[in-house]
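Here is the structure we will look at, set down as structure tokens.
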Amino acid sequence: MLGGSSVDGERDTDDDAAGAVAAPPAIDFPAEVSDPKYDESDVPAELQVLKEPLQQPTFPFLVANQLLLVSLLEHLSHVHEPNPLHSKQVFKLLCQTFIKMGLLSSFTCSDEFSSLRLHHNRAITHLMRSAKERVRQDPCQDNSYMQKIRSREIAFEAQTSRYLNEFEELAILGKGGYGRVYKVRNKLDGQHYAIKKILIKSATKTDCMKVLREVKVLAGLQHPNIVGYHTAWIEHVHVVQPQDRVPIQLPSLEVLSEQEGDRDQGGVKDNESSSSIVFAELTPEKEKPFGESEVKNENNNLVSYTANLVVRNSSESESSIELQEDGLTDLSVRPVVRHQLPLGHSSELEGNFTSTDESSEGNLNLLGQTEVRYHLMLHIQMQLCELSLWDWITERNKRSREYVDEAACPYVMASVATKIFQELVEGVFYIHNMGIVHRDLKPRNIFLHGPDQQVKIGDFGLACADIIQNADWTNRNGKGTRTHTSRVGTCLYASPEQLEGSQYDAKSDMYSLGVILLELFQPFGTEMERATVLTGVRTGRIPESLSKRCPVQAKYIQLLTGRNVSQRPSALQLLQSELFQTTGNVNLTLQMKIIEQEKEIEELKKQLSLLSQDRGLKR
């Protein structure tokens with residue numbers, strides 16, 4: 001039994017008569033009595049005793065703490081029950097017990113977090129091994145022991161990160177408001193993929209449910225004009241708010257700040273290109289006492305903090321290593337260390353993360369103050385598409401400057417532009433038919449794949465954008481990285497209702513399609529010209545040259561970019577319009593109608609099934 005209770009005293013006779021039996025409390029606390037009254041007339045106001053009893057503070061649901069507890073339970077199950085099948089059953093029973101006691105949420109015991117629990121279990125195993133080795137070592141340790149520990153940390157880092165273990169990072173493809181996309185090579189099959197990293201700045205139960213739900217929706221999208229989805233997983237990462245240089249007194253070790261590490265050719269990779277955990281940078285000031293830390297050690301075990309370390313040997317050559325932090329804390333903490341932190345320090349279960357012991361060897365002399373934030377990193381593995389519609393339009397515009405006669409317009413290949421736009425509308429029709437609104441359609445999020453340049457829609461904006469860290473999460477100096485150009489680029493394609501913050505639906509995507517249609521058929525000589533024309537579309541102004549050259553396209557640009565949402569055509573209406581009325585497009589239109597009719601038939605079948613069930617119940 002993890003907890004017990006006893007009921008003392010006699011029950012109220014009135015309650016017995018009423019037949020109401022109260023459930024025994026989980027813990028029997030002594031009855032509260034009124035506090036004795038004292039004469040406080042001569043006591044200063046700031047020292048007066050509170051008149052009301054202290055209220056226990058309420059803490060928000062933090063997934064990180066719960067995940068650590070669940071991981072400990074799973075680890076104990078494996079230790080005490082070697083049979084894998086039985087250990088799973090023991091783990092489930094323990095989780096059910098803790099859930100009933102109110103110590104855990106069933107959400108953190110779900111299979112979606114199995115990869116994170118594996119990460120924690122490996123960390124716990126490594127911590128226990130390191131702690132035992134530390135206890136068995138002599139107080140005075142030589143460099144060989146420290147190098148041995150560091151080599152194990154390097155190997156451990158590769159084991160705990162799926163991203164580092166399975167993929168080789170080749171290049172960064174792009175960055176946006178929801179994260180960064182990297183070109184990687186799978187070490188097993190040798191194929192190239194695109195992996196998008198999305199840093200979740202909050203990790204409450206509701207937030208994680210939103211992200212996981214949307215990932216599952218995206219996983220169900222299968223269409224030739226949608227970027228292919230492969231898999232997704234979550235890893236734990238620590239994001240630091242870097243300051244200046246950190247001196248850490250370890251034999252043959254020197255810790256550099258992120259800024260110095262970037263300048264060093266042999267330095268550590270940028271934080272955004274690695275799932276490893278990075279310890280905070282501190283200010284090189286004289287040692288002084290600091291306030292107590294808010295970091296709590298949940299499992300009362302040895303905490304191995306990480307740092308970006310540059311090893312300097314006798315020849316002054318440098319090699320880069322990274323150490324993992326195995327301790328987990330709240331999602332947003334500000335650790336401040338007093339005096340010196342021994343490597344073997346173990347914080348108290350309920351106490352603050354401080355060190356008062358002195359150690360002559362192997363001490364970490366941490367100076368300054370920093371902020372370490374604990375987040376979850378969502379990784380989405382997708383089909384690799386390197387050429388975007390933005391690249392295609394930019395190259396087309398460069399070629400257009402060679403021609404003076406705009407009426408001839410040889411650089412605008414109407415057939416190619418029509419093909420691109422038709423495939424784009426087909427992809428939008430599919431996602432709208434699935435009940436999904438893209439919200440961020442623009443040339444940078446549309447890709448051309450393969451020799452035939454097949455259109456692929458990607459970079460779906462997560463509807464839970466308020467819990468996704470913006471593009472500044474990789475910024476070194478803590479300042480915003482978004483430029484004026486990037487904001488303009490987003491606003492040019494966003495519908496008026498999106499910019500006004502009002503409710504929007506699939507018709508907002510149709511506005512973006514109207515702007516893209518204009519850009520496909522209207523080359524621009526400069527960025528200023530492009531911004532002026534695309535901004536003028538909001539007020540119904542379309543270039544006269546485009547209206548003369550492409551009257552049908554100009555007509556639908558006017559309809560799609562209209563301020564009246566109800567008058568904008570849908571994706572299906574566009575596919576059935578005169579924009580694509582060729583022999584092949586007629587067949588496509590008929591296929592789209594069949595899809596719509598089949599959907600209606602399925603809905604009618606469901607309604608008939610419900611009606612028949614109701615009649616059966618009435619009989």
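Cβ atoms are placed via backbone N, Cα and C, with glycine included.
None of the listed substitutions appears in this model.
Taken from Swiss-Prot, the feature domain 'Protein kinase' covers 167-580, and the record attributes it to sequence analysis.
The Cβ of Val181 (ATP binding site) lies under 8 Å from the Cβ of Ile172, Leu173, Gly174, Lys175, Ala194, Ile195, Lys196, Lys197, Asp459, each on the same chain and at least six residues away in sequence. In the three-state DSSP scheme, Val181 (ATP binding site) is classed as strand. Taken from Swiss-Prot, the feature ATP binding site applies to Leu173, Gly174, Lys175, Gly176, Gly177, Tyr178, Gly179, Arg180, Val181, Lys196, supported by sequence analysis.
One mutagenesis experiment catalogued in Swiss-Prot, Lys196 to Arg, is accompanied by this note: Abolishes kinase activity. Impaired hemoglobin synthesis and proliferation of differentiating erythroid cells in knockin mice. Lys196 (mutagenesis position) is surrounded by 22 other CB atoms, counting those within 10 A of its CB over all protein chains shown.
As annotated by Swiss-Prot, active site, proton acceptor applies to Asp440. Take the CB of Asp440 (active site, proton acceptor) and look out to 10 A: across all protein chains shown you find 22 other CB atoms.
For the published mutagenesis Thr483 to Asp, Swiss-Prot gives the following note: No effect on kinase activity.
Record note (Swiss-Prot) on the mutagenesis of Thr483 to Ala: No effect on kinase activity.
Swiss-Prot documents Thr485 to Ala as a published mutagenesis change and attaches the note Abolishes kinase activity.
Here Swiss-Prot describes Thr485 to Asp as a published mutagenesis experiment; the accompanying note says: Constitutively active kinase; loss of regulation by heme and arsenite.
According to Swiss-Prot, the experimentally introduced change Thr490 to Asp is described as follows: Almost complete loss of kinase activity; even upon arsenite treatment.
Here Swiss-Prot notes a mutagenesis experiment, Thr490 to Ala, with the remark: Almost complete loss of kinase activity; even upon arsenite treatment.
In this structure, Lys196 (mutagenesis position) is part of a beta strand by DSSP.
Across the residues of the domain 'Protein kinase' (167-580), the predicted structure has a mean pLDDT of 67.
The local packing around Leu173 (ATP binding site), expressed as other Cβ atoms within 10 Å of its Cβ over all shown chains, amounts to 17. With the fewest other C-beta atoms within 10 Å around its C-beta, Lys175 stands out among the binding-site residues Lys175, Gly179. DSSP assigns Lys175 (ATP binding site) to a strand. Across the fold, the C-alpha of Gly179 (ATP binding site) and the C-alpha of Asp440 (active site, proton acceptor) stand 14 Å from each other.
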